[in-house]
Amino acid sequence: MFSVNNTHSSVSCSPSINSNSTSNEHYLRILTEWEKNSSPGEERGIAFNRLSQCFQNQEAVLNLSDLNLTSLPELPKHISALIVENNKLTSLPKLPAFLKELNADNNRLSVIPELPESLTTLSVRSNQLENLPVLPNHLTSLFVENNRLYNLPALPEKLKFLHVYYNRLTTLPDLPDKLEILCAQRNNLVTFPQFSDRNNIRQKEYYFHFNQITTLPESFSQLDSSYRINISGNPLSTRVLQSLQRLTSSPDYHGPQIYFSMSDGQQNTLHRPLADAVTAWFPENKQSDVSQIWHAFEHEEHANTFSAFLDRLSDTVSARNTSGFREQVAAWLEKLSASAELRQQSFAVAADATESCEDRVALTWNNLRKTLLVHQASEGLFDNDTGALLSLGREMFRLEILEDIARDKVRTLHFVDEIEVYLAFQTMLAEKLQLSTAVKEMRFYGVSGVTANDLRTAEAMVRSREENEFTDWFSLWGPWHAVLKRTEADRWAQAEEQKYEMLENEYSQRVADRLKASGLSGDADAEREAGAQVMRETEQQIYRQLTDEVLALRLSENGSRLHHS
């Protein structure tokens, strides 16, 4: 599976293929001609170097990500992994026959070419796809979220991971028996797909929240306890919810774990103009100017739901009871009006909040404040204040651990509104863990299932993991990397060079050694996992060394400390 955070994709190794001088010259001519036709902003020079090196050294992995490329040349035929995420590609060339992994996330693709039968992982998140080609029989992972898909082709029997959220699907094809993770939230689904009725050994997690499903099939109750199914945010009737509650509360219930929300079936889709919702947070003497500014954003994506979120936020217990809350929101809205990127991120975060209960709105407010702080860090606010950046990183780390703890707690409950669980840990531990982004009150703590003992255990776990893991985590944190790129450019370049040298000289052998030691040579799944582990270990080592060097210099200058008392 391709990583979404600090590590690159796992990779797999192909046998070396000898290329003669004639084919070398021919391919280099193709690359040279392609490089000459570069458009402004493209980094085809870097791409040329990586392509020629990959071809001449018969490297299994070709990484052309983050180069603003608008097209690709003919690809080396021997590669088994192609990474071209974060470019401006509108199409892909013919794919190599032995390709196993393709990552083309965050491009402008409207179609993708015929897929080779060898492909096991396809990741084309955040493109403009309206349909997919026939899927190869060996495919185990398919990530196509945030596209424009109206339907899916038949799913391969070996498929284990399927992400299709933020599309336009009204139905899903039958689900393969081996499917473990399905993320189909935020579509237009009106019915459930056909589930496998076999007894399962592996846990299955299926997410259908925020669709248009109104009823549940009778077979739903026949599923075994290996299933975790999220149906929150669907227009389910009160009768259906009551039936589910009776079913899951039975002492002899051994069926699936079902997630719902406190306001299912009661969503209110009415909203007022965005500018009106925003100006309501400002003093009367500022409202005219604010309204004029925000009128320009009325047609941005998720503007309507953001308007509804602001109205819901004003009705939370924090808005009513917390001194200075309105001023805090107004200051935040001013920052959004000045940054299109931050506004886009915030609109997206708030998109789901109006379709659930008040505590969902409160949790979303927490997440929006996190988004603001991380954005400010990435944009340079803390470039000259490493102590403040460390404090922010420490808070983000604590929140991440609390999310892990909440996730584990949710697994112990049968009929769960998971929002209440997540918010309970943040709200009830906000003071003890110094969580500046957490609201101090919530409405439905009583139904969260979180006990006083849970909170004591959580606090102890956060502090223990912080002591042992924080510096490693911080060394891989995106905002810290952004600071290093700006303020320590030479050191950062050296670290990146170390990483690419490892990819060229050590990576394949380390993966092969790991597979051999575990007796899993030739196992594609094990190969991907081993590749991801090797890559993460390498990045951890390189970035930790860089982090230690920079922090030792900066903290000694201002008297700050890395370790928190």
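Placed from the backbone N, Cα and C atoms, the Cβ positions cover glycine too.
At each noted site, the model still has the original residue.
Here the residue is the original one, while Swiss-Prot reports the published mutagenesis ARG125 to Ala with the comment Abolished ability to ubiquitinate GSDMB. According to its DSSP assignment, ARG125 (mutagenesis position) is coil.
In the three-state DSSP scheme, PHE143 (mutagenesis position) is classed as strand. Cβ neighbour count for PHE143 (mutagenesis position) (all protein chains, 10 Å cutoff from its Cβ): 21. PHE143 to Ser appears in Swiss-Prot as a mutagenesis experiment; the accompanying note says: Abolished ability to ubiquitinate GSDMB.
Less than 8 angstroms from the CB of ASN146 (mutagenesis position) sit ARG125, SER126, ASN127, TYR165, TYR166, ASN167, each of them six or more residues away in the same chain. One mutagenesis experiment named in Swiss-Prot is ASN146 to Ala, and its note says Does not affect ability to interact with host GSDMB.
PHE161 (mutagenesis position) falls within a strand segment according to DSSP. Among the mutagenesis results in Swiss-Prot, PHE161 to Gly has the note: Abolished ability to ubiquitinate GSDMB; when associated with G-181. The residue drawn here is the original one.
In the three-state DSSP assignment, the secondary structure recorded for ILE181 (mutagenesis position) is strand. For the published mutagenesis ILE181 to Gly, Swiss-Prot gives the following note: Abolished ability to ubiquitinate GSDMB; when associated with G-161.
The annotation domain 'NEL' is assigned in Swiss-Prot to 273-565 on the grounds of sequence analysis. Within the model, the domain 'NEL' (273-565) shows a mean pLDDT value of 84, rounded to a whole number.
The active site, glycyl thioester intermediate annotation in Swiss-Prot covers CYS357.
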Query: Among ARG125, PHE161, ILE181, all listed as mutagenesis positions, which has the most CB atoms within 10 Å of its CB?
result: ARG125
Query: ILE181 (mutagenesis position) to PHE161 (mutagenesis position): how many Å between their Cα atoms?
result: 5
